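Data first, discussion second: the structure below is written as structure tokens.
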Amino acid sequence: MVLGKPQTDPTLEWFLSHCHIHKYPSKSTLIHQGEKAETLYYIVKGSVAVLIKDEEGKEMILSYLNQGDFIGELGLFEEGQERSAWVRAKTACEVAEISYKKFRQLIQVNPDILMRLSAQMARRLQVTSEKVGNLAFLDVTGRIAQTLLNLAKQPDAMTHPDGMQIKITRQEIGQIVGCSRETVGRILKMLEDQNLISAHGKTIVVYGTR
């Protein structure tokens, strides 16, 4: 083994060789809610936001997905499904795309791909259960604090001498926890006063999270 040489993943490379690779700029839309679901996506590079909108166009962020995550898997298991959410590029992204029909053919050859997808779905169900619990049992301060801790574990969080540094707007935090931007601002100030975080514009340092 050559030192410093990254390890390859033969199964992943084989899967990607059957996909079409597309690049999306930051803030562009990959999936529109309501459109027919026919394609499975896999994030090669970058991160995306999964969100829903109400009739007035108000957005709520359901989750962030990152490199190595599948997108749009629900339609794989039931024909004629429509997309249940919007997916928007959080950063510039490189995404592999494959039709459900072709993916079903691939898993007949190599079931490991389906096992990877199933494992991700199980983890997401666990995260969703935790989020529902937070909505039911935590007040808005607790939900914001939990959100900051979760974001500090994301791949795009940066190490900082005092903890982990994240970049997110107050509006985006409000879209995750379900409150106004003004409420987020007040709670961030309170968390700062308690010496739990520092917040300057979009940059937030969550102390003690390294």
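From the backbone N, Cα and C atoms, a Cβ is placed for every residue, glycine too.
The 3',5'-cyclic AMP 1 binding site annotation in Swiss-Prot covers Gly57, Lys58, Glu59, Met60, Ile61, Leu62, Ser63, Gly72, Glu73, Leu74, Arg83, Ser84, Thr128, Ser129. Listed in Swiss-Prot is the mutagenesis experiment Leu62 to Phe, annotated as follows: Prevents SpfP from blocking galactose operon induction by CRP. Quoting Swiss-Prot on the mutagenesis of Thr128 to Ile: In strain CA8404; a CAP* phenotype, insensitive to catabolite repression; when associated with L-113 and T-145. Here the residue is the original one, but Swiss-Prot notes a mutagenesis experiment at this spot, Ser129 to Ala: Reduced DNA-binding; no modification of cAMP-binding. Per Swiss-Prot, 3',5'-cyclic AMP 2 binding site is recorded for Ala136, Phe137, Gln171, Glu172, Ile173, Gly174, Gln175, Ile176, Val177, Gly178, Cys179, Ser180, Arg181. Sequence annotations record features per position, and here Swiss-Prot assigns domain 'HTH crp-type' to 138-210 based on sequence analysis. Quoted from Swiss-Prot for the published mutagenesis His160 to Ala, Lys, Leu, Asn, Pro, Gln, Arg or Tyr: Disrupts AR1. Decreased transcription activation (3-45%) at class I and II promoters, binds DNA. In Swiss-Prot, a mutagenesis experiment is listed as Arg181 to Leu, annotated with the note Suppresses DNA-binding.
Everything Swiss-Prot records as a feature, shown here on the structure.
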{"residue": "Gly57", "record": "3',5'-cyclic AMP 1 binding site", "contacts (Cβ under 8 Å, 6+ apart)": "none"}
{"residue": "Glu59", "record": "3',5'-cyclic AMP 1 binding site", "contacts (Cβ under 8 Å, 6+ apart)": "Leu51, Ile52, Lys53, Gln175"}
{"residue": "Leu62", "record": "mutagenesis position", "contacts (Cβ under 8 Å, 6+ apart)": "Val50, Leu51, Ile52, Ala85"}
{"residue": "Arg83", "record": "3',5'-cyclic AMP 1 binding site", "contacts (Cβ under 8 Å, 6+ apart)": "Ile31, His32, Gln33, Gly34, Glu35, Lys36, Ala37, Gly72, Gly75"}
{"residue": "Thr128", "record": "mutagenesis position", "contacts (Cβ under 8 Å, 6+ apart)": "none"}
{"residue": "Ser129", "record": "mutagenesis position", "contacts (Cβ under 8 Å, 6+ apart)": "none"}
{"residue": "His160", "record": "mutagenesis position", "contacts (Cβ under 8 Å, 6+ apart)": "Val205, Arg210"}
{"residue": "Ile173", "record": "3',5'-cyclic AMP 2 binding site", "contacts (Cβ under 8 Å, 6+ apart)": "Ile144, Thr147, Leu148, Val184, Leu188"}
{"residue": "Cys179", "record": "3',5'-cyclic AMP 2 binding site", "contacts (Cβ under 8 Å, 6+ apart)": "Val140, Arg143, Ile144"}
Rounded Cα-Cα span from Ile61 (3',5'-cyclic AMP 1 binding site) to Ala136 (3',5'-cyclic AMP 2 binding site), Å: 17
DSSP three-state assignment for His160 (mutagenesis position): strand
From binding-site residues Ile61, Ser63, Glu73, the one whose Cα lies nearest Val177 (3',5'-cyclic AMP 2 binding site): Ile61
Same-chain residues at least 6 apart in sequence whose Cβ lies under 8 Å from Arg181 (mutagenesis position): Thr169, Arg170, Gln171, Gly174
Other C-beta atoms that fall within 10 angstroms of the C-beta of Ile61 (3',5'-cyclic AMP 1 binding site): 23
Which of Ala136, Val177, all binding-site residues, has a Cβ with the fewest other Cβ atoms inside 10 Å: Ala136
Largest tally of Cβ atoms lying within 10 Å of a Cβ, found at which of the binding-site residues Ser63, Gln171, Gln175: Gln175
Average model confidence [pLDDT] within the domain 'HTH crp-type' (138-210): 93
